[in-house]
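Engineer: What follows is a structure written as structure tokens; I'll ask about it next.
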Amino acid sequence: MSHYHEQFLKQNPLAVLGVLRDLHKAAIPLRLSWNGGQLISKLLAITPDKLVLDFGSQAEDNIAVLKAQHITITAETQGAKVEFTVEQLQQSEYLQLPAFITVPPPTLWFVQRRRYFRISAPLHPPYFCQTKLADNSTLRFRLYDLSLGGMGALLETAKPAELQEGMRFAQIEVNMGQWGVFHFDAQLISISERKVIDGKNETITTPRLSFRFLNVSPTVERQLQRIIFSLEREAREKADKVRD
């Protein structure tokens, strides 16, 4: 997660505690990962100087994590991904049941997801995508916008009759120029229309596709994050030049 943009790093103690309290209140599952293992837990209690975590379901994992150092804790909420590291866990009790305790982290990553960050793809050069339909024909389209959770695309031809919302596609090829070629499993969430007025004051209607990415690996997610912020920076620089 250190590869994410620094704006996602929470360093204020009150902000860190606020995120942790939200995880506790919503009973969000936590994944504890260390060198050689992982387990699923949840926050049982939180104070400014103590975190109480539930024991995992497997005794051998609980024993192993107590011996581990530099434990990474991650959580997935509807709007964000949370990740932080603690140096070590100690065994304790909570409500007369075994539990882990540790001190709250000084910082944590709070990476906001799809509905918060969506960046338009550049018009020049355009980024093109392609995938296969059920009849083995090739469907080509242009990347319109991009987020960690999915992408929007524009068809340059009429919508094929067999293209329906809810369809899943394996390994859609997305050519993002200087960033390289990526392949995503994705589900078609919606089909709509993009309408613009051209220079002749005529309405141009283009089929618009919205995809949700499936099974994106952490490595690819980090690459997407870097691309999104680079595109955002380039767009901001162009806007500044126009204003100047």
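Including glycine, each Cβ sits where the backbone N, Cα and C put it.
Feature list, courtesy of Swiss-Prot:
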- 112-230: domain 'PilZ' (DOMAIN)
- K42 to D: Suppression of the pdeH disruption motility phenotype (MUTAGEN)
- K81 to D: Significant suppression of the pdeH disruption motility phenotype, less binding to FliG (MUTAGEN)
- S147 to A: Slight increase in affinity for c-di-GMP (MUTAGEN)
- Q223 to P: Significant suppression of the pdeH disruption motility phenotype, no binding to FliM (MUTAGEN)
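Map the listed features onto the structure and describe their local environment.
Structural biologist: In the three-state DSSP scheme, K42 (mutagenesis position) falls into the coil class. The Cβ of K42 (mutagenesis position) has 14 other Cβ atoms within 10 Å, all protein chains considered.
There are 19 other CB atoms within 10 A of the CB of K81 (mutagenesis position), with all protein chains counted.
There are 18 other CB atoms within 10 A of the CB of S147 (mutagenesis position), with all protein chains counted. According to DSSP, S147 (mutagenesis position) sits in a coil region rather than a helix or strand.
Applying an 8 A CB threshold to same-chain residues 6+ apart, the list for Q223 (mutagenesis position) reads W179, F182.
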Engineer: State the mean pLDDT for the domain 'PilZ' (112-230).
Structural biologist: 86
Engineer: Can you grab the distance from S147 (mutagenesis position) over to K42 (mutagenesis position)? Cα atoms, rounded to a whole Å.
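Structural biologist: If we compare the Cα positions of S147 (mutagenesis position) and K42 (mutagenesis position), the gap is 28 Å.
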Engineer: Give me the Cα-Cα distance between K81 (mutagenesis position) and K42 (mutagenesis position), rounded to a whole Å.
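Structural biologist: Cα to Cα, K81 (mutagenesis position) and K42 (mutagenesis position) are separated by 15 Å.
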